[in-house]
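Student: Take a look at what Swiss-Prot says about it:
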DOMAIN    64-185  domain 'NlpC/P60'
MUTAGEN   C94 to A  Loss of DD-endopeptidase activity, no complementation of double mepS-mepM deletion mutants
ACT_SITE  C94  active site, nucleophile
ACT_SITE  H145  active site, proton acceptor
ACT_SITE  H157  active site
Amino acid sequence: MVKSQPILRYILRGIPAIAVAVLLSACSANNTAKNMHPETRAVGSETSSLQASQDEFENLVRNVDVKSRIMDQYADWKGVRYRLGGSTKKGIDCSGFVQRTFREQFGLELPRSTYEQQEMGKSVSRSNLRTGDLVLFRAGSTGRHVGIYIGNNQFVHASTSSGVIISSMNEPYWKKRYNEARRVLSRS
């Protein structure tokens, strides 16, 4: 019996391999139209829904990439104080932060002023906001404020009181002053 143990081990090791081979060969059996289940459809007939799923997946990946880039910029600038007209780490204003973010993270040149930035891209309703959209607010009778939407009703911006921060658009101050959103990043 001692001499037969190595042979028995080889046989026992081979049984799972044989079982897997048999199961896998069943997967490669010919599937003709007559032996398909009624609820099974050919892939070609679902091209449009598959394309829609692929488009949704690609949009999700792009949104994750856009948010990641914006958050990288935020991490680099978090807490930098506000300075009207500023565009450096010694102090930056809202439009300067937006301009630098889009230049450094997306290679996109936006104008320097909030007034000019609000004319860029296309108008987007609040219910259709996407990560990377510009969100614009009224501040006083002629003042304007701009930030970058990052999802979940949040935006990153250079605030006059706290410097570069993330704020909620649902905070009473911002909710009351929300004006519009602009889409400047293409998703193609």
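Numbering starts at 1 and runs along the chain as it is shown here.
Including glycine, each Cβ sits where the backbone N, Cα and C put it.
Just tell me what is around each of these and how deep it sits.
Tutor: According to DSSP, C94 (mutagenesis position) is assigned to a helical segment.
If you take the C-beta of C94 (mutagenesis position) and look for same-chain residues 6 or more apart in sequence within under 8 angstroms, you find Y82, T114, H145, V146, G147, H157, A158, S159.
Within 10 Å of the C-beta atom of H145 (active site, proton acceptor) sit 21 other C-beta atoms, taking all shown protein chains into account.
In this view, H157 (active site) is surrounded by 27 other Cβ atoms within 10 Å of its Cβ, with every protein chain counted.
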Student: Over the domain 'NlpC/P60' (64-185), work out the mean pLDDT and round it to an integer.
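Tutor: Per the prediction, mean pLDDT sits at 96 for the domain 'NlpC/P60' (64-185).
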